[in-house]
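J.: Can you keep this structure in mind? I'll have questions shortly.
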Amino acid sequence: MAPPAGGAAAAASDLGSAAVLLAVHAAVRPLGAGPDAEAQLRRLQLSADPERPGRFRLELLGAGPGAVNLEWPLESVSYTIRGPTQHELQPPPGGPGTLSLHFLNPQEAQRWAVLVRGATVEGQNGSKSNSPPALGPEACPVSLPSPPEASTLKGPPPEADLPRSPGNLTEREELAGSLARAIAGGDEKGAAQVAAVLAQHRVALSVQLQEACFPPGPIRLQVTLEDAASAASAASSAHVALQVHPHCTVAALQEQVFSELGFPPAVQRWVIGRCLCVPERSLASYGVRQDGDPAFLYLLSAPREAPATGPSPQHPQKMDGELGRLFPPSLGLPPGPQPAASSLPSPLQPSWSCPSCTFINAPDRPGCEMCSTQRPCTWDPLAAAST
């Protein structure tokens, strides 16, 4: 079968004999393509031509085994620098057309541009040495003549020379780091291109703010605890101070309370800044920023009918009346009144439970004291008092 016009199929054995001077990764897409065109991560490679001493060739390698790769003599392409990370590559006629190259790292882009310029100058001088050209201190635009030579198609390189794919763990980490740097540096276009590559390969990411974005810690969080079992008595509340970091999540705070005070996360309901907290959000997102910021912890009661197997040993259920037994007197928790055996029980004050955070509210409150949820329309104070 005849090779493509203006070129020839390269033998796989020739690849191993070429001395690779530098290989870099860049997001490549046709220059004339629309803004919705997908950029493909490709490897640019500059190597010495073993058949032409003192000459070099530029290779554009695809990802994955069996991919068709392109290479051109360096003197046959036109290479232009448009910005710190934006370059253009114009192959000779018969090639894929002008390509836009976006590098993930400005230093890597500068090093590549300097090497291409040095190799171009050395090739034009007709040097007989295959030694790498000297790297200059800075990159300058490179624009080379374009003689009518077509690109050469060649088979896939050896397995050891394949470019890293985003399916590789190392490549994923590098791309994730590049995405973080692009966002931190305000490079919207670079961040979009790296994100597109990650999305094409469906890489699972967890995007979180760094601790430097949050207020400094630790700080003392003033926590008021309420026990649902005895919400009408003075012994139903206690006040404690917890050392926390604003960047910690509510879930981490729940585990801290379980470790220090013994209440499992399943019975904890946190209200901070008039909001019922969700485990995934940070404390700072609810306004926790400095010493003395308040928080409210509402402790649910365990079900009346416990299972036959008993509570889990890892997360034991909080039983009614446990708040007074778990807190030492140093926390300022007043002892509950001990009614005489002959005294009649006092009538319960009518109250209503918030449907959002389950806080027990006074009967005359139109909304929840903790989270401002409106009182249920179906609540009847007379019926509540009679029960």
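Every residue, even glycine, has its Cβ placed from backbone N, Cα and C.
The model shown is predicted, which means the values in this text are computed figures rather than measured ones.
This is the feature table in Swiss-Prot:
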{"type": "DOMAIN", "residues": "219-288", "note": "domain 'Ubiquitin-like'"}
{"type": "MUTAGEN", "residues": "V114 to D", "note": "Abolishes homodimerization"}
{"type": "MUTAGEN", "residues": "I272 to A", "note": "Abolishes interaction with RNF31 and ability to mediate linear polyubiquitination"}
{"type": "MUTAGEN", "residues": "C354 to S", "note": "Abolishes binding to ubiquitin without affecting interaction with RNF31; when associated with S-357"}
{"type": "MUTAGEN", "residues": "C357 to S", "note": "Abolishes binding to ubiquitin without affecting interaction with RNF31; when associated with S-354"}
{"type": "MUTAGEN", "residues": "C368 to S", "note": "Abolishes binding to ubiquitin without affecting interaction with RNF31; when associated with S-371"}
{"type": "MUTAGEN", "residues": "C371 to S", "note": "Abolishes binding to ubiquitin without affecting interaction with RNF31; when associated with S-368"}
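Are these features on the surface or tucked inside, and what touches them?
T.: In the three-state DSSP assignment, the secondary structure recorded for V114 (mutagenesis position) is helix.
Cβ neighbours within 10 Å of I272 (mutagenesis position), excluding its own Cβ and spanning all shown chains: 23.
Sequence-distant neighbours of C354 (mutagenesis position) (same chain, 6+ residues apart, CB-CB distance under 8 A): I360, N361, C368, M370, C371, T373.
Remark: C357 (mutagenesis position) has R269, V271, L276, Y298, C368, M370, C371, T373 as non-local neighbours, by Cβ distance under 8 Å and separation of at least 6 in sequence. In the three-state DSSP classification, C357 (mutagenesis position) falls within coil.
Counted within 10 Å of its Cβ, the other Cβ atoms near C371 (mutagenesis position) come to 20, all protein chains included.
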J.: I need the least crowded one of these mutagenesis positions (V114, C368), counting other C-beta atoms within 10 angstroms of each C-beta.
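T.: Taking V114, C368 as the mutagenesis positions, the minimal 10 Å Cβ count falls on V114.
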J.: Could you pull the average pLDDT for the domain 'Ubiquitin-like' (219-288)?
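T.: Overall, the domain 'Ubiquitin-like' (219-288) comes to a mean pLDDT of 85.
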